[in-house]
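Q: Sharing the record's features from Swiss-Prot:
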type	residues	note
MUTAGEN	L163 to S	Temperature-sensitive allele
MUTAGEN	G229 to D	In PHO80-1
Amino acid sequence: MESTSGERSENIHEDQGIPKVILPADFNKCSRTDLVVLISRMLVSLIAINENSATKKSDDQITLTRYHSKIPPNISIFNYFIRLTKFSSLEHCVLMTSLYYIDLLQTVYPDFTLNSLTAHRFLLTATTVATKGLCDSFSTNAHYAKVGGVRCHELNILENDFLKRVNYRIIPRDHNITLCSIEQKQKKFVIDKNALGSLDLDSYSYVNRPKSGYNVLDKYYRRIVQLVGSFNASPDKSRKVDYVLPPNIDIVSESGSQTTQLKGSSSPNSHSSQKRYSEAKDAHIYNKRSKPD
């Protein structure tokens with residue numbers, strides 16, 4: 001995959017011989033290969049943590065989901081992600097959104113856990129949904145299924161299951177995860193504003209924050225560089241390289257966000273009477289743009 005960054009610089013650690021790459025501040029200017037490396041490191045780290053925790057549970061405490069494989073696929077997370085990115089031409093925003101979707105899905109579907117049995121199907125589903133929701137052009141599910149190594153019918157089921165669980169809130173926005181959690185508890189697609197308490201969603205509307213989606217992904221980008229930018233920070237050793245951001249770039253601001261789950265979210269648009277929530281439009285756009293196989 002090509003590098004899209006003119007800002008990427010590299011030097012060698014004299015003590016360990018590990019290349020040090022200074023990434024661009026903007027994830028859209030980062031090499032897609034570097035993004036895949038970072039996200040793969042994050043995923044492998046999460047898998048290691050979750051599977052270590054799962055060993056303490058009995059079999060009857062583990063719930064199988066549609067994302068489970070019978071056995072772990074014989075392709076690494078990194079190589080699988082590279083395959084999806086290369087043959088489906090995944091864009092930067094799609095790569096980052098696949099990571100964001102982990103927090104989103106786990107919020108409304110506690111039975112889902114990212115592990116060696118679920119990671120591959122989740123990645124395939126996440127990148128398929130994100131591509132359709134965020135990109136102007138995309139392929140059919142038949143293509144994505146072939147690249148991902150599953151049957152098209154299975155991918156259709158996974159995609160539909162994901163969309164229903166997150167109420168079609170597939171665009172990363174401030175307070176999106178919070179709203180999904182409230183909706184899941186209330187069993188409603190549109191939340192009564194009185195149930196939101198002190199959460200002021202008007203200030204988070206698309207009109208007031210047109211770059212909300214970018215800002216959420218930017219937080220995830222900076223956070224994963226902080227957490228797994230170092231080669232020694234993750235069990236994934238696919239690429240021997242250390243990643244850092246430019247020295248004048250802040251990592252993740254702790255105000256208004258959380259470090260483990262950057263609970264961004266979405267908001268109602270009080271300036272438009274026909275759109276109570278911008279996510280209702282997201283669902284309409286997704287259905288309109290999705291093509292049958």
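Placement of Cβ uses the backbone N, Cα and C atoms for every residue, glycine included.
Every residue here is the original one, so none of the noted swaps is modelled.
Please situate the listed features within the shown structure.
A: L163 (mutagenesis position) carries a helical DSSP state (H, G or I).
Long-range Cβ neighbours of G229 (mutagenesis position) (same chain, at least 6 residues apart, Cβ-Cβ under 8 Å): L38, D242, Y243, V244, L245.
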Q: What number of additional C-beta atoms lies within 10 angstroms of the C-beta atom of L163 (mutagenesis position)?
A: 20
